[in-house]
Amino acid sequence: MNVLEQLMTYYAQNGSYVMDEFGRHFLMSAYGVLFAAVVGVPAGILIAHFRRLSAWVFAVTNVIQTIPALAMLAVLMLVMGLGANTVILSLFLYSLLPIIRNTYTGIISIEHAYLESGKAMGMTKFQVLRMVELPLALSVIMAGLRTALVIAIGITAIGTFVGAGGLGDMIVRGSNATNGTAIILAGAIPTAVMAVGADLLMAWLERALSPVKKKRTGAKHVQSAA
């Protein structure tokens with residue numbers, strides 16, 4: 001059998017296993033990015049308002065980003081042991097930089113006139129943040145989440161080395177087999193599909209949440225009503 005036939009046979013015989021590992025892979029990636037968003041978005045907002053802190057925060061997150069993923073997993077494994085939690089923590093650390101950076105960029109790029117208009121209407125600082133800054137910066141923040149999620153999906157593939165499972169299991173198993181090209185592809189193809197699908201979904205959300213698009217949509221509704 002050629003590689004394509006071997007691949008189809010593998011999927012036919014191990015379809016439920018592949019789907020289980022696909023779900024496990026995605027959940028680890030999503031949890032890592034979600035936890036990073038819970039920390040990274042407030043951190044980005046904070047350093048956007050207290051810019052003296054930005055150099056320190058970016059210095060730390062840039063250093064984290066330079067550590068090879070396998071080395072990070074090895075160090076965290078010594079502390080947390082084997083399993084998915086080690087991978088999720090490493091994804092959390094790697095996702096901080098794109099999320100914090102985009103949140104910071106989105107907030108500081110808002111025109112000062114919008115902020116002054118909010119203050120002139122009697123808004124508190126929290127109301128300006130909630131009703132002016134976050135809506136205008138949301139598409140940029142989503143771009144950071146998009147980058148973080150795609151990176152996380154790739155890093156999760158090597159989580160198999162710390163016993164986390166995921167699609168990387170098939171890639172490693174195929175690498176160790178005598179004629180394992182089909183097994184490698186059985187793990188690599190779903191990983192690529194997941195990354196591309198996540199990127200397209202997040203790109204759509206980014207466009208949907210863009211304030212420019214909302215403004216144009218609102219203008220069309222006004223014109224049609226007129």
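Cβ from N, Cα, C; glycine included.
Annotation source Swiss-Prot lists domain 'ABC transmembrane type-1' at 22-202.
The annotation that Swiss-Prot gives for the naturally occurring variant Ala30 to Val reads: In strain: ATCC 6633 / PCI 219. DSSP assigns Ala30 (variant position) to a helix.
As a natural variant entry, Ala43 to Val appears in Swiss-Prot alongside the note: In strain: ATCC 6633 / PCI 219. Non-local neighbourhood of Ala43 (variant position): Val57, Leu96, Ile100, Thr103, each in the same chain, at least six residues away, with C-beta under 8 Å from its C-beta.
Annotation of the natural variant Phe50 to Tyr in Swiss-Prot: In strain: ATCC 6633 / PCI 219; the original residue is retained in the structure shown. DSSP assigns Phe50 (variant position) to coil in the three-state reduction, outside any helix or strand. All chains included, 10 other C-beta atoms sit within 10 angstroms of the C-beta of Phe50 (variant position).
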Would you count the other C-beta atoms found within 10 angstroms of the C-beta of Ala30 (variant position) for me?
17
Sorry to bug you, but what's the C-alpha spacing from Ala30 (variant position) to Phe50 (variant position), rounded to the closest Å?
29
